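Since the structure comes first, as structure tokens, the remarks are kept for the end.
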Amino acid sequence: MKIYGVYMDRPLSAGEEDRMMAAVSAEKREKCRRFYHKEDAHRTLIGDMLIRTAAAKAYGLDPAGISFGVQEYGKPYIPALPDMHFNISHSGRWIVCAVDSKPIGIDIEKMKPGTIDIAKRFFSPTEYSDLQAKHPDQQTDYFYHLWSMKESFIKQAGKGLSLPLDSFSVRLKDDGHVSIELPDGHEPCFIRTYDADEEYKLAVCAAHPDFCDGIEMKTYEELL
């Protein structure tokens, strides 16, 4: 397993954007051109290039020659590399990517105040009870731990919104370990949280417990 990250401390330069646009597919270029905000296009480009760079490094490929497909529920994959599973997430200034030999999910969330009201609608009764039991000063922090863990689980399962958020429960214990109450018939999986930034929560869900130790940071130059 590998986790790669890029922190956007500045916008892409015109030259960097042009080189990345030249490496991605025509469909991705068109998607980037349709974004109203340039930073959204840059996040999309960087996420695409993170995957290309990871695949190229692992398999000795030309990054620009990699083609992507889409599974039934919209999860991207590389048809030529059936043993390479990956997932991308971005929020705020962060773009992260997880790569493994088995299905994997990753989610990063920038924390914002005043968002925990949606917990009762989307979280399981167990999760909502855990959240309510936290001190008010800790509730936003724990809410985003729950949200990122649940999103990583759904992305690992690869079933999109067909898997309701309240159909399973996750719990972050005081020692940092995560317990999961799985939906009926679901394959075993494991979740770990990572420290990316004090303003963000990051979680990875994998089919095995052998997580990597941390995030391997990449610069714009390393993606070109």
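Glycine is no exception: its Cβ is also placed from the backbone N, Cα and C atoms.
Given the structure is predicted, the values throughout are model-derived calculations rather than measurements.
Here the residue is the original one, but Swiss-Prot notes a natural variant at this spot, Gly15 to Glu: In strain: B3. Classification of Gly15 (variant position) by DSSP places it within a helix.
According to Swiss-Prot, the natural variant Gly65 to Ala carries this note: In strain: BBK-1. Cβ contacts within 10 Å of Gly65 (variant position), excluding its own Cβ and spanning all protein chains shown: 11.
Among the natural variants in Swiss-Prot is Gly69 to Ser, noted as: In strain: A13, BBK-1 and B3. For Gly69 (variant position), the number of other Cβ atoms no farther than 10 Å from its own Cβ, over all displayed protein chains, is 10. Secondary structure from DSSP puts Gly69 (variant position) in a beta strand.
Applying an 8 A CB threshold to same-chain residues 6+ apart, the list for Glu109 (Mg(2+) binding site) reads Ser91, Tyr144, Trp147, Ser148, Glu151, Tyr200, Lys201, Leu202. Taken from Swiss-Prot, the feature Mg(2+) binding site applies to Asp107, Glu109, Glu151.
Proximity of Asp195 (variant position) to non-local residues of its own chain (separation of 6 or more, Cβ distance below 8 Å) is seen for Leu202, given in sequence order. Annotation of the natural variant Asp195 to Glu in Swiss-Prot: In strain: A13 and B3; the original residue is retained in the structure shown.
Of all the recorded positions listed here (Gly65, Gly69, Asp107), Gly65 has the Cα closest to the Cα of Gly15 (variant position).
Here Gly65 (variant position) is positioned 27 angstrom away from Asp107 (Mg(2+) binding site), judged by their C-alpha atoms.
In the three-state DSSP classification, Glu151 (Mg(2+) binding site) falls within a helix.
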